[in-house]
Every structure is written in structure tokens, then in C-alpha cells.
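Quick one: structure below, then a few questions.
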Amino acid sequence: MVCKVCGQKAQVEMRSRGLALCREHYLDWFVKETERAIRRHRMLLPGERVLVAVSGGKDSLALWDVLSRLGYQAVGLHIELGIGEYSKRSLEVTQAFARERGLELLVVDLKEAYGFGVPELARLSGRVACSACGLSKRYIINQVAVEEGFRVVATGHNLDDEAAVLFGNLLNPQEETLSRQGPVLPEKPGLAARVKPFYRFSEREVLSYTLLRGIRYLHEECPNAKGAKSLLYKEALNLVERSMPGAKLRFLDGFLEKIRPRLDVGEEVALRECERCGYPTTGAVCAFCRMWDAVYRRAKKRKLLPEEVSFRPRVKPLRAG
């Protein structure tokens, strides 16, 4: 197996693309493909300041690395979720990455900001841990982006992630949800734009970039992810991919190019300001504030919080690197 560009020994073979490349040309190809996706979907302006959501895993650190190499002012945001040793190691890896490259890192500690980490939040809210965690992360990432002056947030979602989400959405189809799936969610008042520059890279392709660049990342998965439906969807799609290389990419591209443009969701849902935090919501109080208000009420009943303490939605990130 030789590199298609130079004829030297290939380090990465991509059956789905009919391509094999050596280390040097794979890294070049990966960066150029990312840049092509950014330009194709007008994700970012040249040299723009962008907030990168970083967990310490391979996808988010690789994205931070690539965006920095492409000349964007990429600032990392890490949320310490309070999930025991897993969260501690995630923060350590992220801080080391930022420190070694001289990159700016913002950190929000969920427990310091609101009094509870994800395990306690799940118990007190009555939600599944992934649901409570996901809602909190989405809210905090957007709030930090808006209040720190970022127009756009970039996340490391890859092809496997996006194909699995699409698979799940098609099993339980809702036009409004399907119409929102894609590599870009545009900016709105009070809502930063969301972009996914890695949406056409498989998990293996991102991993290959991470390893060949020598990026140290957290290998372990979140302990709360065990049993998640998304893992089942990924397993099913991997089974298809093994027999039909390129199936996941065709599945996602086909939806984005042929089906999504035809989805008519009618008038957009009207957004208003949340009475508690002022951020956009469809009701009087947003889901984030409702959840945390309920958590504080239950915590007080269980004597976990003093009566005089009240939930305050605003957080101020710490600059850690």
C-alpha cells in the first residue's frame, strides 16, 4: 500500500474514498478537507475568532489544532462536569494541550457555578444523566459564546456522530428536528452560530489525524455513555459500512443534498426571552432554568442547600491557558 501522492509507504488507507496516503500527505489532506468544508458552507470568516467546545477527546482537540493551523483565532471552552476522575483527567488533558501550544482556554466548572455536578444534577432533576448534561452544556456553551463576543461555536462532531443522529431521527421522524440537522446552524439574536467542520470525516479518519499529529487525548469514554442509543446506532451503521465502504458518507450527504432542502417546517417557531435568564426560548422560562430551578427546590427540601440560596443562571468562565 503506497501513498497516492508520492509513492512512499502509506500510513492511512481510506477504503470509502479509494485513497491511501503517507503521514505528510494525510495531514495535508485532512487540513485541506477541513478548509474546504468551512468554505463550502461559509462556516467561518477568514481569521475569525471562534469558540471551540473541547472535552479532551480526540475530535475536539483535533479540531482545535486544525483551526489554529488554518489561522483562526481558536479559543477553547472546557466544561468541568464533576463526573469524578473522568472529568479531572479531561480537564488535565485539555489544559496540557492549550499550555503546550500557547492557546487560550476558558473553563467553566459546573459544580462551582451551580453547586452540583452531573451525577447530583441527574438525581435531583429526575433526568437521565446524558439529558441533564447535554442541556447544561448546550446552554453554557452558548452563554459563554454570546457574552464573550464570539459569533460562532465550533464542535468536533464527526461523520459517525452525524450519521448516528440522522439514523435516530429517521426512526422517530420530526420534520423540525430533521430540518435543523446539518453542518451549520445559523446565528440568531441571543444564539451563537454552530458549525461542525469535521462532519464528513469518519471517526477513524479523525483518530488517524490525532495520532499522526502526536496529540495526547483522553482515551476513555464518559461513564454515563454506557447504554446510550447513539452507540447502538453507530454499531448498526458500522456493520453496513464494513460491507459497503462509504455508506455512511452517502447516507449523510444524500440526506443533506436531496431530502433536507425539501423539508418544509412552515413558519419558524417564535422565540422570546426567558424570564429568568434572558436567553431565547419558546416558553416563558427556558428548559435550562426550569431544570435548575427544580433542582434547587428539591435540594433545599433534602437540606442539601440553605433556604436563602437561589439559582443564578449566569456563569463567568475562568481563563486557564
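Every residue, even glycine, has its Cβ placed from backbone N, Cα and C.
The noted changes are left out; the structure has the residues it started with.
Swiss-Prot lists Cys3, Cys6, Cys22, His25 with the feature Zn(2+) 1 binding site, giving experimental evidence as the kind of evidence. Positions annotated as ATP binding site by Swiss-Prot, on the basis of experimental evidence: Ala53, Val54, Ser55, Asp59, Ile79, Gly156, Asp161. Among the features that Swiss-Prot reports, [4Fe-4S] cluster binding site is placed at Cys130, Cys133, Cys222, with the record citing experimental evidence. According to Swiss-Prot, the feature Zn(2+) 2 binding site maps to Cys274, Cys277, Cys286, Cys289. Experimental mutagenesis is annotated in Swiss-Prot for Lys58 to Ala, with the remark: About 40% decrease in catalytic activity. Under its mutagenesis entries, Swiss-Prot includes Asp59 to Ala with the note: Complete loss of catalytic activity. Among the mutagenesis results in Swiss-Prot, Cys130 to Ser has the note: Decrease in Fe content, and about 90% decrease in catalytic activity. The residue drawn here is the original one. According to Swiss-Prot, the experimentally introduced change Cys133 to Ser is described as follows: Decrease in Fe content, and almost complete loss of catalytic activity. Under its mutagenesis annotations, Swiss-Prot gives His157 to Ala the following note: Slight decrease in catalytic activity. Where Swiss-Prot documents Asn158 to Ala as a mutagenesis experiment, the accompanying text is: Slight decrease in catalytic activity. Here Swiss-Prot describes Asp161 to Ala as a published mutagenesis experiment; the accompanying note says: Complete loss of catalytic activity. Glu203 to Ala appears in Swiss-Prot as a published mutagenesis result, with the remark: About 80% decrease in catalytic activity. Quoted from Swiss-Prot, the note attached to the mutagenesis of Cys222 to Ser states: Decrease in Fe content, and almost complete loss of catalytic activity.
Can you walk me through where each of these features ends up in the structure?
Of all Cβ atoms in the shown protein chains, 19 besides its own fall within 10 Å of the Cβ of His25 (Zn(2+) 1 binding site). In the three-state DSSP classification, His25 (Zn(2+) 1 binding site) falls within a helix.
There are 29 other Cβ atoms within 10 Å of the Cβ belonging to Val54 (ATP binding site).
Residues within less than 8 Å, Cβ to Cβ, of Cys222 (mutagenesis position) and separated from it by at least 6 positions along the same chain comprise Ile83, Tyr86.
All protein chains considered, the CB of Cys286 (Zn(2+) 2 binding site) has 24 other CB atoms within 10 Å.
The Cβ of Lys58 (mutagenesis position) has 22 neighbouring Cβ atoms from other residues within 10 Å, across all protein chains displayed.
Sequence-distant contacts of Asp59 (mutagenesis position), defined as residues of its own chain at least six apart whose C-beta falls under 8 angstroms from its C-beta, comprise Gly156, His157, Asn158, Phe198, Glu203, Val206. Secondary structure at Asp59 (mutagenesis position), as computed by DSSP, is helix.
DSSP assigns Cys130 (mutagenesis position) to a helix. Spatially close to Cys130 (mutagenesis position) yet at least six residues away along the chain are Asn224, Ala225, Ala228, judged by Cβ distances under 8 angstroms.
Under a cutoff of 8 A between CB atoms, and with a sequence separation of 6+ in the same chain, the neighbours of Cys133 (mutagenesis position) are Leu81, Val118, Leu121, Ala122, Asn224.
Note on His157 (mutagenesis position): other Cβ atoms within 10 Å of its Cβ, all shown chains, come to 21. In the three-state DSSP classification, His157 (mutagenesis position) falls within coil.
Every protein chain shown contributes to the tally, and the Cβ of Asp161 (mutagenesis position) ends up with 19 other Cβ atoms within 10 Å.
Within 10 Å of the C-beta of Glu203 (mutagenesis position) we count 17 further C-beta atoms, all protein chains included.
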Rank aside, I only need the closest one: which of the recorded positions Ile79, Asp161, Cys277, Cys286, Cys289 has its C-alpha nearest to that of Lys58 (mutagenesis position)?
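Of the recorded positions Ile79, Asp161, Cys277, Cys286, Cys289, Asp161 has its Cα closest to that of Lys58 (mutagenesis position).
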Neighbourhood of the Zn(2+) 2 site (Cys274, Cys277, Cys286, Cys289): other residues with Cβ within 8 Å of the Cβ centroid, in order?
Glu275, Arg276, Gly278, Tyr279, Thr281, Val285, Ala287, Phe288, Arg290, Pro313
Taking the Cβ of Cys289 (Zn(2+) 2 binding site) as reference, which residues of that chain separated by at least 6 in sequence fall under 8 Å from it?
Cys274, Arg276, Cys277, Phe311, Pro313
Based on Cα distances to Cys22 (Zn(2+) 1 binding site), point out the closest of the recorded positions Ala53, Ser55, Ile79, Asp161, Cys286.
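Nearest candidate: Asp161.
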How would DSSP class Ile79 (ATP binding site) in three states?
strand
Using C-alpha atoms, which one of the recorded positions Cys3, Cys6, His25, Asp161, Cys286 comes nearest to Ala53 (ATP binding site)?
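Considering only the listed recorded positions, the nearest one is Asp161.
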Once Cys130, Cys133, Cys222 are set aside, which residues in the chain still have Cβ within 8 Å of the Cβ centroid of the [4Fe-4S] cluster site?
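Going along the sequence, the neighbours appear as Leu81, Ile83, Val118, Ala129, Gly134, Asn224, Ala225.
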